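Student: Not my notes, these are from Swiss-Prot:
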- Asp429, Thr432, Ala433, Asp435, Asn454, Glu467: Ca(2+) 2 binding site (BINDING)
- Asp485, Trp488, Asp490: Ca(2+) 5 binding site (BINDING)
- 375-407: domain 'EGF-like' (DOMAIN)
- 395-513: domain 'C2' (DOMAIN)
- Asp191 to Ser: Strongly decreased cytotoxicity (MUTAGEN)
- Glu343 to Arg: Strongly decreased cytotoxicity (MUTAGEN)
- Asp429 to Asn: Abolished binding of the weakest calcium-binding site, leading to impaired interaction with lipid membranes (MUTAGEN)
- Asp483 to Asn: Abolished binding of the weakest calcium-binding site, leading to impaired interaction with lipid membranes (MUTAGEN)
Amino acid sequence: MATCLFLLGLFLLLPRPVPAPCYTATRSECKQKHKFVPGVWMAGEGMDVTTLRRSGSFPVNTQRFLRPDRTCTLCKNSLMRDATQRLPVAITHWRPHSSHCQRNVAAAKVHSTEGVAREAAANINNDWRVGLDVNPRPEANMRASVAGSHSKVANFAAEKTYQDQYNFNSDTVECRMYSFRLVQKPPLHLDFKKALRALPRNFNSSTEHAYHRLISSYGTHFITAVDLGGRISVLTALRTCQLTLNGLTADEVGDCLNVEAQVSIGAQASVSSEYKACEEKKKQHKMATSFHQTYRERHVEVLGGPLDSTHDLLFGNQATPEQFSTWTASLPSNPGLVDYSLEPLHTLLEEQNPKREALRQAISHYIMSRARWQNCSRPCRSGQHKSSHDSCQCECQDSKVTNQDCCPRQRGLAHLVVSNFRAEHLWGDYTTATDAYLKVFFGGQEFRTGVVWNNNNPRWTDKMDFENVLLSTGGPLRVQVWDADYGWDDDLLGSCDRSPHSGFHEVTCELNHGRVKFSYHAKCLPHLTGGTCLEYAPQGLLGDPPGNRSGAVW
């Protein structure tokens, strides 16, 4: 008896079972005009895996909700006050999530266009390649990117990379509201059936256009399982070398962007220690505005809610905790596609249908023709070398002048070379011709030529490499002409001072007796320009704008 009472007590302590949200409804219930569960059309919709864009066409019929016996499945939506809603026969395992939204901004650092595409494709939960011939076998020193390679965010990153040297900072907020998936053999949409019937029996060069027309309408894959809710994704492009010249790093700016995003959605107070640290950094670097206003080259995507897809809820002018709350409150009735699983379109055909294999080949061919290739054999610029960690990346030796990203550490730096020295009509001795030599000074360095004996019109073949100097503050470029005697009593015949500027210059200086001529070449370091190399100069990748394998590469 005591044992029974003990077991009864344990049973009463157990949590009450949560009722299943969906049930089989009677015919009379099914006749009532209930709405479908939110976002139900996204499962079964087509998608192009190279662009990650939904096609807007539906190979699967997600509108049918009545079974042959006229019953249906109805669900209680706890996120919409237990509203009763229909579930199509093509959908199963529908569940609302109780966690709603967490006010947290996830941050990530990305260093290449390929990395941006990879991040975009990370929302695919399964292996989309299964059953397709899409595993690139690139030639030596080539790297392929397929999924997401033509997505909007990857195109944004590619265009930036061809303008300048960039790092990318990603800030993301996600909310998950619902999840569901297609049944094992979902009913096909009538229009898709018609499109399949119109396809030629085989895929070859003469039928390629017909198959690609279907792919352009429906995509390469269809969505089989979804997590719906909302996502705000902001990718900020940061000019790597401009940051270095401003005394900042991409990590420092990225961290402060994340702090400002946290404040904008109410996840962090503006009195937090992190926020105060970023405010102090702004003062140190004399920034007049916020980090997100200073660094505003960005790509924004907002999924879910009634707002426009480019409305920036993290860094926009109206980005406030109240605006974020309004957006999250709209997600139960207007969810977006957060995560998903994909299957190739050809798997919807019966295995014995010969067009199944033809469509598989067509999809594989289309995807591979869209692959973007990174040319890792592309030569590095002068002074750079291939990274030991990544053969596709170039880097520099860390030094006082440049960092490992090959960025100059300060403005005004140039490589200075002085050469082509000659003099005319010198007069250094009374009884013989001049025994002339030169001294050349700049930035605390001194070079000296050899003596040209007994010649009033001497030439020197010396090439004086001052290497990397501060052009604007190194002082004048000074060339002195001397007449050699015994060393202690050498005579200074004249001096020539010039303030060097970038470019190639020929100089003629008049002396008391005769003249001296020379030339100098001052080449601004990469990412610097202007007369004294004080201005910033964007410097992108070598070659043409991004394209596919038949054109340019990343």
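Cβ from N, Cα, C; glycine included.
Help me picture these features in the structure, burial and contacts included.
Tutor: DSSP assigns Glu467 (Ca(2+) 2 binding site) to a strand in the three-state reduction.
A C-beta separation below 8 Å, combined with a sequence spacing of at least six in one chain, links Asp485 (Ca(2+) 5 binding site) to Asp435, Asp491.
Confidence annotation: the domain 'EGF-like' (375-407) carries a mean pLDDT of 86 in the model.
According to DSSP, the secondary structure content of the domain 'C2' (395-513) in residues is 0 helix, 59 strand, 60 coil.
Look at Asp191 (mutagenesis position): DSSP puts it in a helix.
DSSP assigns Glu343 (mutagenesis position) to a strand segment in the three-state reduction.
Long-range Cβ contacts of Asp483 (mutagenesis position) within its own chain (separation 6+, distance under 8 Å): Leu426, Gly428, Asp429, Thr434, Asp435, Ala436, Asp490, Asp491, Leu493.
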Student: Which one is it: of the recorded positions Asp191, Glu343, Trp488, whose Cα lies the shortest distance from the Cα of Ala433 (Ca(2+) 2 binding site)?
Tutor: Trp488
Student: Around Glu467 (Ca(2+) 2 binding site), which residues of its chain at least 6 apart sit with Cβ under 8 Å of its Cβ?
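Tutor: Non-local contacts for Glu467 (Ca(2+) 2 binding site): His415, Leu416.
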Student: Which ones in the same chain are close to Asn454 (Ca(2+) 2 binding site), with CB under 8 Å and 6+ residues apart in sequence?
Tutor: Thr432, Ala433, Thr434, Asp435
Student: For the Ca(2+) 5 site (Asp485, Trp488, Asp490), what does the 8 A shell look like? I mean other same-chain residues with CB within 8 A of the CB centroid.
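Tutor: For the Ca(2+) 5 site, the extra neighbours are Ala484, Tyr486, Gly487, Asp489, Asp491.
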Student: Cα distance, Glu343 (mutagenesis position) to Asp191 (mutagenesis position), nearest Å?
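Tutor: That separation, Cα to Cα, works out to 19 Å.
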